[in-house]
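A.B. asks: Swiss-Prot documents PHE47 to Trp as a published mutagenesis change and attaches the note No change in DNA-binding. Under its mutagenesis entries, Swiss-Prot includes ILE71 to Ala with the note: Weakens the interaction with Bacillus phage SP01 Gp46. Per Swiss-Prot, mutagenesis LYS80 to Gln is noted as: Disrupts interaction with Bacillus phage SP01 Gp46; when associated with Q-83 and Q-86. A mutagenesis experiment is reported in Swiss-Prot for this position, LYS83 to Gln, and the note states: Disrupts interaction with Bacillus phage SP01 Gp46; when associated with Q-80 and Q-86. Quoted from Swiss-Prot, the note on the mutagenesis of LYS86 to Gln is: Disrupts interaction with Bacillus phage SP01 Gp46; when associated with Q-80 and Q-83. According to Swiss-Prot, the natural variant ASP40 to Lys carries this note: In strain: Globigii.
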Amino acid sequence: MNKTELINAVAEASELSKKDATKAVDSVFDTILDALKNGDKIQLIGFGNFEVRERSARKGRNPQTGEEIEIPASKVPAFKPGKALKDAVAGK
């Protein structure tokens with residue numbers, strides 16, 4: 001499912017217009033993004049957690065030359081599914 005399909009599903013399930021569903025979906029995504037940029041953790045009980053994780057510096061290799069390079073530390077977004085989401089996907 002892509003973003004357009006998600007918006008259509010939200011519009012249908014909530015009886016919103018596609019315009020209002022688009023605003024709602026975009027607002028949720030923007031709010032999650034802003035929270036992660038600020039270093040906050042988003043906890044949606046039963047669904048899962050969005051957070052920023054630190055990836056430490058490490059050594060890598062240039063695949064074209066084989067030269068060893070240093071990959072700097074970085075921050076990456078992460079999602080950890082909650083128990084209810086895991087159970088629903090597993091059919092429990």
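From the backbone N, Cα and C atoms, a Cβ is placed for every residue, glycine too.
Substitutions noted, but not modelled.
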A.B. asks: Do you know offhand how many angstrom separate LYS83 (mutagenesis position) and ASP40 (variant position) by C-alpha?
C.D. replies: 21
A.B. asks: May I ask for the distance between ILE71 (mutagenesis position) and LYS80 (mutagenesis position), taken between their Cα atoms and rounded to an integer number of Å?
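C.D. replies: With distance taken Cα to Cα, LYS80 (mutagenesis position) is 25 Å from ILE71 (mutagenesis position).
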A.B. asks: Measuring CB to CB from PHE47 (mutagenesis position), give everything in the same chain under 8 Å that is also at least six residues away in sequence.
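C.D. replies: When sequence neighbours closer than 6 are ignored, PHE47 (mutagenesis position) has PRO81, GLY82, ALA84, LEU85 within Cβ distance under 8 Å.
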A.B. asks: Calculate the distance in Å between the alpha carbons (Cα) of ASP40 (variant position) and LYS80 (mutagenesis position), and round it to a whole number.
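C.D. replies: ASP40 (variant position) and LYS80 (mutagenesis position) have their Cα atoms 14 Å apart.
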A.B. asks: At the Cα level, what's the spacing in Å between LYS80 (mutagenesis position) and LYS86 (mutagenesis position), rounded?
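C.D. replies: A Cα-Cα distance of 10 Å.
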